[in-house]
Amino acid sequence: MARISCDLRFLLIPAAFMFIYIQMRLFQTQSQYADRLSSAIESENHCTSQMRGLIDEVSIKQSRIVALEDMKNRQDEELVQLKDLIQTFEKKGIAKLTQGGQMPVAAVVVMACSRADYLERTVKSVLTYQTPVASKYPLFISQDGSDQAVKSKSLSYNQLTYMQHLDFEPVVTERPGELTAYYKIARHYKWALDQLFYKHKFSRVIILEDDMEIAPDFFDYFEAAASLMDRDKTIMAASSWNDNGQKQFVHDPYALYRSDFFPGLGWMLKRSTWDELSPKWPKAYWDDWLRLKENHKGRQFIRPEVCRTYNFGEHGSSLGQFFSQYLEPIKLNDVTVDWKAKDLGYLTEGNYTKYFSGLVRQARPIQGSDLVLKAQNIKDDVRIRYKDQVEFERIAGEFGIFEEWKDGVPRTAYKGVVVFRIQTTRRVFLVGPDSVMQLGIRNS
């Protein structure tokens, strides 16, 4: 019996150890669960705290949004009031400029943005010759944007009407790396021309830029051009600019030409033409767009031999490109031409081809190498044939005139013929492969 009792005690010892081990494991497990539970509670508290912080932040931002919306609404109301005020001043200005019942020949608008010093120089030049004929040519400044120096300078003149184009729509370029300035310029042009043609009801508009000076006969020239455009619907616009108007390539201040290439840089168009262009006006590069055949549709442009505008803007959207070679040497006309006494009938479509073909026909043909030297050694006008754009660019480069083409048309060309002077009086005609046929010249 005693042996059995002893055996039981020995059996109880492992059982006790097993019980103690189990209790320890249970305690350890409970401790782990307790730690995890504590960590979970702590995480929950942290998340709750963060959520409350976010809710507070959202609430603050919502309050700011509401405040900003209120501010925007107030600014919109102020903008409406300012627009009404501007319209009132503009109406008063237009009434003053057109008083006496005389219908203007054309409104003149200077397109400006952020160059107050350039603008001052331009307006000074324009007012010098516009003041005596102000009733015929009401003057406007159209500013794109809110540059305060330009605005203050514009408002300092009581001889003109100020317009401001404020466009807050973001510019999205069609190709990477493009300058947004060209898109903004196109928007500004459309807005300004819409204002002048449709709001102010002008029948013609002359467009200048804020880096131009004008010639003494600038306004008389455009008055004569206006009459010519009324007679001939094949003239899309009249320009005061010649791309090859550098001092060494011009001579005759009385000479005018038709061109298939839109010159720009001081030009006039009619409301009927704008009616056609405004609905499809491009997003950017408006001047090159006007040079596309699909847009000018066979119509042509009047240009002078000697420029009536001078572009002094070395720093602008084109970043001074070609300024020293092509713009700085431009000859600004300094001769007062009595355009009222000039018969411009030769420029109408029915007469000009015959007139111009006569000039080309009389010119002496030259070919081969050393064309510049040959042209200089001949006392008469000369003509040089080119077979394609590559050959034209080579010949133009030798003489130093513009080599550029747009949509198959060289700058200044009429029916593929580019004309310029060499050694003052003599003309050089660069004649395209189809020009002789288009001009009706035989046996040349």
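Glycine too: its Cβ is placed from the backbone N, Cα and C atoms.
Substituted residues are absent from this model; it holds the original ones throughout.
Listed in Swiss-Prot for this protein:
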- ARG115, ASP144, HIS188, ASP210, SER318: substrate binding site (BINDING)
- ASP144 to Asn: In cgl1 C5/cgl1-1; loss of activity due to degradation in the endoplasmic reticulum (MUTAGEN)
- ASP211: Mn(2+) binding site (BINDING)
- ASP287: active site, proton acceptor (ACT_SITE)
- THR353 to Val: Loss of glycosylation. No effect on localization and stability (MUTAGEN)
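The sparsest Cβ neighbourhood within 10 Å, among the listed recorded positions (ASP144, ASP210, ASP211, ASP287), is found at ASP287.
Note: the Cα of HIS188 (substrate binding site) and the Cα of the residue listed as 'Mn(2+) binding site' are spaced 16 Å from each other. Note: the CA-CA distance between ARG115 (substrate binding site) and ASP287 (active site, proton acceptor) rounds to 21 Å.
For THR353 (mutagenesis position), the same-chain residues 6+ apart in sequence whose C-beta sits under 8 angstroms from its C-beta are LYS415, LEU439, GLY440.
A Cα-Cα distance of 15 Å separates ASP211 (Mn(2+) binding site) from ASP144 (mutagenesis position). Each residue contributes its Cα atom, and for ASP144 (mutagenesis position) and ASP210 (substrate binding site) these two points are 11 Å apart. A distance of 16 Å separates the Cα atom of the residue listed as 'active site, proton acceptor' from that of ASP210 (substrate binding site).
When Cβ atoms from all protein chains are considered, those within 10 Å of HIS188 (substrate binding site) total 20, not counting its own.
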